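K.L.:
I'd like to ask you about the structure that follows.
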Amino acid sequence: MPAERKKPASMEEKDSLPNNKEKDCSERRTVSSKERPKDDIKLTAKKEVSKAPEDKKKRLEDDKRKKEDKERKKKDEEKVKAEEESKKKEEEEKKKHQEEERKKQEEQAKRQQEEEAAAQMKEKEESIQLHQEAWERHHLRKELRSKNQNAPDSRPEENFFSRLDSSLKKNTAFVKKLKTITEQQRDSLSHDFNGLNLSKYIAEAVASIVEAKLKISDVNCAVHLCSLFHQRYADFAPSLLQVWKKHFEARKEEKTPNITKLRTDLRFIAELTIVGIFTDKEGLSLIYEQLKNIINADRESHTHVSVVISFCRHCGDDIAGLVPRKVKSAAEKFNLSFPPSEIISPEKQQPFQNLLKEYFTSLTKHLKRDHRELQNTERQNRRILHSKGELSEDRHKQYEEFAMSYQKLLANSQSLADLLDENMPDLPQDKPTPEEHGPGIDIFTPGKPGEYDLEGGIWEDEDARNFYENLIDLKAFVPAILFKDNEKSCQNKESNKDDTKEAKESKENKEVSSPDDLELELENLEINDDTLELEGGDEAEDLTKKLLDEQEQEDEEASTGSHLKLIVDAFLQQLPNCVNRDLIDKAAMDFCMNMNTKANRKKLVRALFIVPRQRLDLLPFYARLVATLHPCMSDVAEDLCSMLRGDFRFHVRKKDQINIETKNKTVRFIGELTKFKMFTKNDTLHCLKMLLSDFSHHHIEMACTLLETCGRFLFRSPESHLRTSVLLEQMMRKKQAMHLDARYVTMVENAYYYCNPPPAEKTVKKKRPPLQEYVRKLLYKDLSKVTTEKVLRQMRKLPWQDQEVKDYVICCMINIWNVKYNSIHCVANLLAGLVLYQEDVGIHVVDGVLEDIRLGMEVNQPKFNQRRISSAKFLGELYNYRMVESAVIFRTLYSFTSFGVNPDGSPSSLDPPEHLFRIRLVCTILDTCGQYFDRGSSKRKLDCFLVYFQRYVWWKKSLEVWTKDHPFPIDIDYMISDTLELLRPKIKLCNSLEESIRQVQDLEREFLIKLGLVNDKDSKDSMTEGENLEEDEEEEEGGAETEEQSGNESEVNEPEEEEGSDNDDDEGEEEEEENTDYLTDSNKENETDEENTEVMIKGGGLKHVPCVEDEDFIQALDKMMLENLQQRSGESVKVHQLDVAIPLHLKSQLRKGPPLGGGEGEAESADTMPFVMLTRKGNKQQFKILNVPMSSQLAANHWNQQQAEQEERMRMKKLTLDINERQEQEDYQEMLQSLAQRPAPANTNRERRPRYQHPKGAPNADLIFKTGGRRR
């Protein structure tokens, strides 16, 4: 314990110390010169002089090394912290991404439900409307039919016509109007008809009605007028029927009948028959004859299918008794009743049904035939695309026409099938065979969403897919009024985009032609190597110049103080700082919210176009900005693509060998926009084709840059795969034929294999039973620090009675390298909990781990290094969780330094000279469990092992394989120093192989002496070190203060310093620590007796036989310990006082000054601080005074602590005195005030006690805390 430090000597005393020291040295030299020879004097003087610099140099080196170690340790800690922070950030981002995905899925599901509900509601409304219209039409027809059938009985008499207008002018005008009947003229025509006498104009009126060019919507008005004619004039219906028959007979001679007129006429006569103007016999026969003529003439081409569909839709329910499938489903789904067909009997409807079904059968045959032809055309076009990369214009145009007619035929077939309540025929789709699209990926069956990590995916990983596909929807955040001007243009562009997409899809599937024509076309079709030009190149250049010129004009016209202009300029200046997805999305939203004007959009396009050529990292984010803004402002993408297209065309035309960075920037920007689908794939492939047409110099770099940017996207997209593959093969052929430079060859190969990597062998996943897969999932995936208890519960539920399951679990635990390195301790924890229920599992796992470690040393192959590291780590964790004894750990450690190592130091095949992996294994085990070898016998065992370990390390360092050119790895030195500094911070490391060997020899000699195998005479040289060893062992019993004496005083804050505070507790702790290896009782017998220095060796102990008395005793002991713990839990814990009082006789000795006449002693006492060391041997306490130099950290810290305590005492003293003085002044002022208010003399201090005046001026506690007399 440190005593009170003496005051330092004055400056005069310090100055006089060197002189006194020199005098004493000279006197000693004169006296000794008489007794010793001169040579001895010189040698001793040299030793004394040279010893001090060496010690100082060693201290400086040690301080420097420790400082470096601390700095390195600090850097490592900072690195670990940075890694942890990055991991946390990644986990947070992952969680955030998962949360966003979950929200998107929920929103999508909600939106889907809403859409389904809206669709169902819309369907219901349509069904109800259809139901209402059907009933209204049914009632109108029925009412009108009854009127027309009863017309002969209700026609007016002759005198009625005399009152009507019979003038020629009005009647001829009315007849002319009948040639242009429309629904809007119904009321006016009905009014004119009621006021005219048309009995002499019936023939003209009939001719006008038959010749009228009606629309489908005007038929009802014409039927209404015919009903009026029929109800008033008896000869109208026969005349009309005769005219219709003549009209249809004349139409038979027409080669190209008018389909619109035919459709209208057929419905017209059907409506006239339904409403009763024509009799059923006359009308139905006319309708059947005309319908049969149409169908017979159209059985092959089916050009009149629209006429039949119109007839079935408007009149099929009454004429043919048709009930459409849509009506049936609506009636069943919404419980609606549609009107029955009561106008015409079912017997008369049957011929019409048969005729229509025959027509539908022929239509389906036609559809199947066209479908087969279309499939053949698709296969032929794929062959052409695969071989040549593109289709000819004639074939392209021919297929477009054929595909359009097929789609029209398919739609008509579906409509007619619904009206006739028939099923559509099966139209199977062709599955493309591998030879159609050649070797490589299957681009026609792309992976499902979430399978982009598989071979054949468009994107390299999930992050790339999210970056290029998951864009924010500005329309969901920005008010619609901010992009209202662009809505129409956006819709037009989207429709054009859809048309273009259909054209592209049709480009893959084309046309009808014979095999001979196809072969001829394949031979004639070649890729033209002439210089190609992009369409609209001149317009693109003009747009570039126009936009760049407008910048100067706007800058001149814009007012310098414009607030919006300042905002836009600031936005464009900050745009290069948007280097991640969140920032660029925020910038897009900001621009759309605050700066969406035509002029600002042009400024943005210019800023994006003139991005610096060195900032290629900005191009993906700028392309994302353009793609994000595209739904709201499509002109940004269009203008930018046009400018890039013109710039590309300019560079290709110029053919200079400068500005390669600008060229690469342009093509890379085009590639990024292509991946966002802003730049069309056709244009991108056309750019690549232009570069391949003149494949030299900069064009090679531009082509490779373009392919490295978007080649994978183009090659793996179905619509561009074939053309891209053809262009890639052409590029490789040109590489072979053109004898390019080695740099260009490498670039071309890299670009090609980036787009189309060679097929890799797929790893076949081993199939295991479900229970084994579940065990592997628990141990290798689910197990973590948080889920250990949960996994243990699940593991306990396994069928342990099944030996196969038990063996598999043991095997999985032994194969610890399959577990994440940071989760190995969780497996040890799990095993420790599992052993309580399955005892033999722990034994088998430990045996397996030890066997694997031994096997690793025997095989010694580098591919097992990570596996061996995991096994060593697992063994250390098993000791931490008390699954193995310390003897197993030390046996393994010694095997690392001795197995396969030749005693004579010669190289061994099991441990080659350059092989340092065993050192790493030792450090791994010591880093894992070495911290628990800090006291008792395990501490001494570790100290002994470290001696042997240093010898092994120095033996490795001394081998000839390590030279100046190939030095010993510094990371191994750092790893060893880190491990030893953690375990024994005060250990003195060896500096050479000889020193390490000498330490091993000394250590072995000491133990041989203790064992009595060597006489003391043979080891006189080692007596002093043997005494030191005994002192170390004695001091281990009483405490760890010797660590302070033997090591560096700077490490005074170690936990060992606390052990000397209480001797009894220390003994108990040491006994408890010695018995930590509790798995077997024999370990206690093997430990060294702490009371005696002799070593006792015992053989195998007696086996413990369990009995009932032992179990009763253990139960009673557990009960007593539990009661004791419950009693002690209520007691207050007494904190141990670290400072032990110094005996009085030592205090008086310490207060005495240094011996007189000793200048050197005074100097030493001035530079040192006296401490008292308390030791104990047996029951006897021993005190020893230590003079610790002031340069040590221990003395400096204690001196600073004393000064701080002294300052705190002085501060409290001053504070207390100030409080007392202030209280006295307040009392005095109060007394004067009370005397002034009461002139009459009175005893005011009658109840107040007299003030106690402390002799030293201490504060009055009663006065301060007001516990004295009462105040008034």
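Even glycines carry a Cβ here, placed using N, Cα and C.
None of the substitutions listed is reflected here, since the structure keeps the original residues.
Quick paste from Swiss-Prot:
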- 168-431: domain 'MIF4G 1' (DOMAIN)
- 569-758: domain 'MIF4G 2' (DOMAIN)
- 773-986: domain 'MIF4G 3' (DOMAIN)
- ASP847 to Lys: Does not abolish interaction with UPF3B (MUTAGEN)
- ARG854 to Asp: Does not abolish interaction with UPF3B; when associated with K-851 and R-852 (MUTAGEN)
- GLU858 to Arg: Abolishes interaction with UPF3B and association with SMG1 and RBM8A; reduces phosphorylation of UPF1 (MUTAGEN)
- PHE1113 to Glu: Abolishes interaction with UPF1 (MUTAGEN)
- MET1120 to Glu: Decreases interaction with UPF1; does not reduce NMD efficiency (MUTAGEN)
- GLU1123 to Arg: Decreases interaction with UPF1 (MUTAGEN)
- MET1169 to Glu: Decreases interaction with UPF1 (MUTAGEN)
- PHE1171 to Glu: Greatly reduces NMD efficiency; when associated with E-1173 and E-1174 (MUTAGEN)
- PHE1171 to Glu: Abolishes interaction with UPF1; reduces NMD efficiency (MUTAGEN)
- MET1173 to Glu: Abolishes interaction with UPF1 (MUTAGEN)
- LEU1174 to Glu: Abolishes interaction with UPF1; reduces NMD efficiency (MUTAGEN)
- LEU1174 to Glu: Greatly reduces NMD efficiency; when associated with E-1171 and E-1173 (MUTAGEN)
- ARG1176 to Glu: Decreases interaction with UPF1 (MUTAGEN)
K.L.:
Can you give the mean pLDDT for the domain 'MIF4G 3' (773-986), rounded to a whole number?
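P.N.:
The average pLDDT of the model in the domain 'MIF4G 3' (773-986) works out to 92.
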K.L.:
Would you say which of the mutagenesis positions PHE1113, PHE1171 has the most Cβ atoms within 10 Å of its own Cβ?
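P.N.:
Buried the deepest by this measure is PHE1171.
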K.L.:
Could you check the mutagenesis positions MET1120, MET1169, MET1173, LEU1174 and say which one's CB has the most other CB atoms within 10 Å?
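P.N.:
Per the Cβ count, the most surrounded site is MET1169.
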K.L.:
Relative to the Cβ position of ARG1176 (mutagenesis position), how many further Cβ atoms are located within 10 Å?
P.N.:
17
K.L.:
Just give me the nearest neighbour of MET1169 (mutagenesis position) among the mutagenesis positions GLU858, MET1120, GLU1123, ARG1176, Cα to Cα.
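P.N.:
Ranked by Cα distance from MET1169 (mutagenesis position), first place goes to ARG1176.
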K.L.:
Far apart in sequence but close in space: which same-chain residues, 6 or more away, have a Cβ under 8 Å from GLU858 (mutagenesis position)?
P.N.:
LEU910
K.L.:
For a quick check of packing: other C-beta atoms within 10 Å of the C-beta of GLU1123 (mutagenesis position), how many?
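P.N.:
Total other Cβ atoms inside 10 Å, all chains included: 10.
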K.L.:
Please report the Cα separation of GLU1123 (mutagenesis position) and PHE1113 (mutagenesis position) in Å, rounded to an integer.
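P.N.:
Here the two Cα atoms lie 15 Å apart.
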K.L.:
Which one is closest to ARG854 (mutagenesis position) in space, judged by CA to CA distance, out of the mutagenesis positions ASP847, PHE1113, MET1120?
P.N.:
ASP847
K.L.:
Would you list, in sequence order, the mutagenesis positions among ASP847, PHE1171, MET1173, LEU1174 whose CA lies within 10 Å of the CA of PHE1113 (mutagenesis position)?
P.N.:
none
K.L.:
Name the residues of the same chain, 6+ apart in sequence, whose Cβ is under 8 Å from the Cβ of ASP847 (mutagenesis position)?
P.N.:
none
K.L.:
Could you give the Cα-Cα distance between MET1173 (mutagenesis position) and MET1120 (mutagenesis position), in whole Å?
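P.N.:
About 39 Å separate the Cα atoms of these two residues.
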K.L.:
Could you tell me which three-state DSSP class PHE1171 (mutagenesis position) falls into?
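P.N.:
Where PHE1171 (mutagenesis position) sits, the three-state DSSP reduction gives strand.
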K.L.:
Quick check for the class: what is the C-alpha distance, in angstrom and rounded, between PHE1171 (mutagenesis position) and MET1120 (mutagenesis position)?
P.N.:
44
K.L.:
If one measures from the C-alpha of ARG1176 (mutagenesis position) to the C-alpha of MET1120 (mutagenesis position), what distance in angstrom results, rounded to a whole number?
P.N.:
33
